[in-house]
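Here's what Swiss-Prot has on this protein:
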VARIANT   GLN219 to Leu  In strain: Oregon-R, wi4, wi15, wi6, wi24, wi30, wi32 and wi33
Amino acid sequence: MQLTGASMFLVWVGLLSWVSCRVDASEGFPSPLKRCKLQDESCLLAQAQTFFQAFKNGIPERQVAALEPIALGTMFIESGGHSESIKFKLTMSDAKLYNLANSMMVKSLKGFTKDLTRPLKLTLLLDNPELEVRAKYDVDGKLLILPIVSKGDLTIRLNDVHTKVWITAEPVKRSDGHTYLNITDYKTATKIKGGHFDLSNLFNDNKELRDSTLKVLNQEWSTLALDVQPKINEACAKAFSAIVQSLWANIPYDEFFEKE
């Protein structure tokens, strides 16, 4: 399940945010972060982890949005015929992703180079033990022969999310003499152990009908995820593409690492 297109952007955002407050090497990085040597992956991983905790509220002066929560906007989802027993049209509005900054574990980060004559290719391994998407929902569908037409609050809990990320970024030299990066491509491969849906106001909160319906929905998690996952992943990618591009517009890559 490719939910965490978001995750791949966040780590790269975090790493580049080390210099977001002070680009000049003589001024140092905003506490508690520090510049790393190019090949020191353990330092890069440590600083990426620190970033999530230190800047979960974003960096307003750089127009970097908050990491807790992450605004995903509105998603329109329609069942794709994966199950005859469940058919629906679902709108998720004011959607937000929670617990990414609090639970992110960066397991590997490779591909940094000083060669600015060709595209940078990064590979990342990311783990999140638990993520949560919350939104307002509006659904029109059916479960078996039971119609489901409802509005309310939706929560999707995602457990043990493991993501591999590939990012390609093009170095661009500007008139100021510095080189900046522009993302040209990204790919993800994500596995998730399981998930859980919770919807308020089903059948006007008739407890018996609500509980039995949610039980069936959660038993069909894998089927539902085939339709819900791509839309969430698309929303995450859009949100973090904007974050990365706005940040990279002000941060020269050629001043990123500690001098050797």
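From the backbone N, Cα and C atoms, a Cβ is placed for every residue, glycine too.
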Just how many other Cβ atoms lie inside 10 Å of the Cβ on GLN219 (variant position)?
10
Could you tell me which three-state DSSP class GLN219 (variant position) falls into?
helix
